[in-house]
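Enquirer: Structure provided below as structure tokens; questions to follow.
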Amino acid sequence: MPKLVLVRHGQSEWNEKNLFTGWVDVKLSAKGQQEAARAGELLKEKKVYPDVLYTSKLSRAIQTANIALEKADRLWIPVNRSWRLNERHYGDLQGKDKAETLKKFGEEKFNTYRRSFDVPPPPIDASSPFSQKGDERYKYVDPNVLPETESLALVIDRLLPYWQDVIAKDLLSGKTVMIAAHGNSLRGLVKHLEGISDADIAKLNIPTGIPLVFELDENLKPSKPSYYLDPEAAAAGAAAVANQGKK
């Protein structure tokens, strides 16, 4: 039976500062490193053994995966990285303080930019220090497909081809697949797997550093409800994510 393990990266330095991060490459905070280590301990304690790893191209997801797999004694498994698993591109909001952005735009527009399904923030200018123009990570990617801003709908559009064409093959061969990625790329994947509506996806918050497990059937649909390896910590973490921007 295919098994999928989703891990949102641990707290990053910009999560700690309450900044919109998106495609800006920042590292894990000290707390984030601890969360990643705990994720690995949970994998080992619960006997969930990934056979192959997928991550985004961003350091915080890569760090999380490396720390977790070392704790789980699985650092040796094959690794694949793709920009298609990157966080949502937050456009002109990248690098901005969430609380200040809330004050500037008001709660309705802030929530629209942050949580609506199909409304992206204003695009980032190529001259911005938080733009990815010229970033070496993407030098082999067609520049016409690289975003300057994204909604969750656009994240799903660029994520699903990679899921269907690449990740699915490992799952269908019976492997346990671990994906270490980001709040919005993982929300998009969970939406696809669970058939969550465009309206209801706004309510889904994925906590940092706690493995979420899907047991899938031969059609890669959940054969039972998904579950966190630490449900109590996951509930508290999801509530903290929901409150971001309010301090």
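Glycine residues also receive a Cβ, built from the backbone N, Cα and C atoms like all the rest.
Okay, these came from Swiss-Prot:
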- HIS9: active site, tele-phosphohistidine intermediate (ACT_SITE)
- GLU87: active site, proton donor/acceptor (ACT_SITE)
- 8-15, 21-22, ARG60, 87-90, LYS98, 114-115, 183-184: substrate binding site (BINDING)
- LYS169 to Pro: Causes dissociation of the homotetramer to dimers at low concentrations (MUTAGEN)
- HIS182 to Ala: Reduces kcat of the mutase reaction 10000-fold (MUTAGEN)
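Describe the structural context of these features.
Expert: According to DSSP, HIS9 (active site, tele-phosphohistidine intermediate) is assigned to coil rather than to any helix or strand. Sequence-distant neighbours of HIS9 (active site, tele-phosphohistidine intermediate): residues of the same chain at least 6 apart with a C-beta under 8 Å from its C-beta are LEU28, GLY32, ALA36, LEU58, ARG60, ALA61, GLN63, THR64, ALA180, ALA181, HIS182, THR208, GLY209.
When secondary structure is read from DSSP and collapsed to three states, GLU87 (active site, proton donor/acceptor) falls in the coil class.
Within 10 Å of the C-beta atom of TRP14 (substrate binding site) sit 20 other C-beta atoms, taking all shown protein chains into account.
Counting Cβ atoms from all protein chains shown, LYS169 (mutagenesis position) has 11 others lying within 10 Å of its own Cβ.
In this structure, HIS182 (mutagenesis position) belongs to neither helix nor strand by DSSP; it is coil. Around HIS182 (mutagenesis position), a 10 Å sphere centred on its CB holds 27 further CB atoms from the protein chains shown.
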Enquirer: What is the separation, in Å, between the Cα atoms of GLY183 (substrate binding site) and GLU87 (active site, proton donor/acceptor)?
Expert: 7
Enquirer: In three-state terms from DSSP, label GLY22 (substrate binding site) for me.
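Expert: Once the DSSP labels are grouped into three classes, GLY22 (substrate binding site) ends up as coil.
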Enquirer: Whole-number answer please: how many Å between the C-alpha atoms of ARG8 (substrate binding site) and LYS169 (mutagenesis position)?
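Expert: Rounded to the nearest whole number, the Cα-Cα distance is 22 Å.
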